[in-house]
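Input: a single structure, listed below in structure tokens.
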Amino acid sequence: MANRMILNETAWFGRGAVGALTDEVKRRGYQKALIVTDKTLVQCGVVAKVTDKMDAAGLAWAIYDGVVPNPTITVVKEGLGVFQNSGADYLIAIGGGSPQDTCKAIGIISNNPEFADVRSLEGLSPTNKPSVPILAIPTTAGTAAEVTINYVITDEEKRRKFVCVDPHDIPQVAFIDADMMDGMPPALKAATGVDALTHAIEGYITRGAWALTDALHIKAIEIIAGALRGSVAGDKDAGEEMALGQYVAGMGFSNVGLGLVHGMAHPLGAFYNTPHGVANAILLPHVMRYNADFTGEKYRDIARVMGVKVEGMSLEEARNAAVEAVFALNRDVGIPPHLRDVGVRKEDIPALAQAALDDVCTGGNPREATLEDIVELYHTAW
């Protein structure tokens, strides 16, 4: 069986990596950027770390800062209009997953106008042309949207999130610069960090996993498990490790898919605007326990790289240890323990479960889930 890997054309790593942006732009002959971001990142000076360099280099830019968490179809349309009126010929995404996902949708629709209805891009998007060129600068250590071929948009009318998978949307250049991430508050570091861990664990056990992605995912789990506590506590070296770990996870899962944790998390964002990382973090250990018997020896590997001494453990003991290691990490970094703590209503669980069953990510889960299974999992996590 042939396995495909799609990655950035170029990626820069390390503190100060954003300094390479101006040379990348000049080398490619781009004329004017539309920066896609949010108002918070403008107000706190993060965007200026990029625009100051562009100004000094004489590079033209405009900005769309209307992105909101769990970006909606309305946001995409608004940003698309700004791009079309800006005279820009490339895009710069500055932010976490929401600005990057919005940027991908803008870039794809701009070059594939027959998909102006954003809903038509759901699933495996049948576009014909590559996106408008995107340079991606993540400001969180979590989503890895800068290296994935996926983006997620919220349909506010139908109260659902949908995933678009399109090789045409991957950014040409990514700048993985921990200097752009240092300003995250501890709670955001925790949520985005466990989001990255979820990507690595789900990618490791997903149905499409193979040798190369397994190597990426188990290394990502090791990096994230070793660095997240320190990063949340303010250790800058740990923060730089998280920047790398989340990217390595993205290299893997983008090419093989995810599973039921993401399938169940997406409806929470659509129904309640729950931060995606928080939803994943709460659900992850519960879904891991549900999947345990369908993962071979992989939970033993997970437990080992998370610091558990697995020598002499039975397979069942090692699987339980992996789940407990995730629960412990969640507790240590301050993740809310229950869905009810983040506003999920028990009476909504049947509708949430149906949406999760229909989510594109659920199909990659190693254990085939029924509607009843998902209802029970939501109740367990509630």
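Using the three backbone atoms N, Cα and C, a Cβ is placed for every residue, glycine included.
The NAD(+) binding site annotation in Swiss-Prot covers ASP38, ASN70, 97-101, 139-143, 148-150, LYS161, 180-184, HIS276, ASP341. Annotation note: THR148 (NAD(+) binding site) sits in a coil segment as assigned by DSSP.
There are 31 other Cβ atoms within 10 Å of the Cβ belonging to HIS262 (Fe cation binding site). The Fe cation binding site annotation in Swiss-Prot covers ASP195, HIS199, HIS262, HIS276 and rests on a large-scale study or a structure entry.
Swiss-Prot documents GLY16 to Asp as a published mutagenesis change and attaches the note No effect on enzyme activity. Of all Cβ atoms in the shown protein chains, 11 besides its own fall within 10 Å of the Cβ of GLY16 (mutagenesis position).
What Swiss-Prot notes for the published mutagenesis of ASP38 to Gly is this: Enzyme can now use NADP. There are 24 other Cβ atoms within 10 Å of the Cβ belonging to ASP38 (mutagenesis position).
The note that Swiss-Prot attaches to the published mutagenesis GLY96 to Glu is: Loss of NAD binding and enzyme activity. In the three-state DSSP reading, GLY96 (mutagenesis position) counts as coil.
Around ASP195 (mutagenesis position), taking its Cβ as the centre, 31 other Cβ atoms fall within 10 Å, counting all chains. One mutagenesis experiment named in Swiss-Prot is ASP195 to Leu, and its note says Complete loss of iron-binding.
Record note (Swiss-Prot) on the mutagenesis of HIS199 to Ala or Phe: Complete loss of iron-binding. Within its own chain, HIS199 (mutagenesis position) has ALA144, ALA220, GLN246, ALA249, GLY250, GLY252, PHE253, LEU258 as residues 6 or more apart in sequence whose C-beta sits under 8 angstroms from its own.
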ALA141 (NAD(+) binding site) to ASP38 (mutagenesis position) - Cα separation in whole Å:
17
Winner by Cβ contact number (other Cβ atoms within 10 Å) across the binding-site residues ASP101, ASP182:
ASP101
Using DSSP, would you call LYS161 (NAD(+) binding site) helix, strand or coil?
strand
Based on Cα distances to ASP38 (mutagenesis position), point out the closest of the recorded positions GLY16, SER98, LYS161, HIS276.
SER98
List the recorded positions among GLY16, GLY96, SER98, THR148, HIS276 whose C-alpha is within 10 Å of the C-alpha of ASP195 (mutagenesis position), in sequence order, or say none.
HIS276
Tell me the Cα distance separating GLY16 (mutagenesis position) from ASP182 (NAD(+) binding site), rounded to the nearest angstrom.
12
